[in-house]
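One structure is given here, and the rest of the page talks about it.
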Amino acid sequence: MSATIPARDLRNHTAEVLRRVAAGEEIEVLKDNRPVARIVPLKRRRQWLPAAEVIGELVRLGPDTTNLGEELRETLTQTTDDVRW
């Protein structure tokens, strides 16, 4: 169950409410004692690794008996590592 706060408290204590949400809490905002919004934490974003780093880790793990290394080498030409964000 999520915590509830009046809209006035959200206005007056925004930083504290956002800290609670960042810590994983869901907060429902009330206006005139009725729920009007829910503030929820964002899902964690995937962290992408450069292809060379992934290959290096696979090499460190030992011999490839699945042919995965060869498939990855073929795929390296299709990566976006050189694209600037």
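Each Cβ is built from the backbone N, Cα and C atoms, and glycine gets one as well.
Worth saying up front: this structure is predicted, and the values here are computed from it rather than measured.
According to Swiss-Prot, the protein carries these features:
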| type | residues | note |
| --- | --- | --- |
| MUTAGEN | W48 to G or R | No effect. No longer neutralizes VapC4 in full-length antitoxin, decreased interaction with VapC4 (tested for G-48 only); when associated with A-64 |
| MUTAGEN | V54 to E | No effect. No longer neutralizes VapC4 in full-length antitoxin; when associated with A-64 |
| MUTAGEN | D64 to A | No effect. No longer neutralizes VapC4 in full-length VapB4; when associated with G-48; R-48 or E-54 |
| MUTAGEN | T66 to A | No effect. No longer neutralizes VapC4 in full-length VapB4; when associated with low levels of G-48 |
| MUTAGEN | L72 to V | No longer neutralizes VapC4 in full-length VapB4; when associated with low levels of G-48 |
| MUTAGEN | Q78 to R | No effect. No longer neutralizes VapC4 in full-length VapB4; when associated with low levels of G-48 |
| MUTAGEN | T80 to S | No effect. No longer neutralizes VapC4 in full-length VapB4; when associated with low levels of G-48 |
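Structure coloured by features recorded in Swiss-Prot.
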| residue | record | contacts (Cβ under 8 Å, 6+ apart) |
| --- | --- | --- |
| W48 | mutagenesis position | none |
| V54 | mutagenesis position | L72 |
| D64 | mutagenesis position | L58, E70 |
| T66 | mutagenesis position | none |
| Q78 | mutagenesis position | none |
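All protein chains considered, the CB of L72 (mutagenesis position) has 15 other CB atoms within 10 Å.
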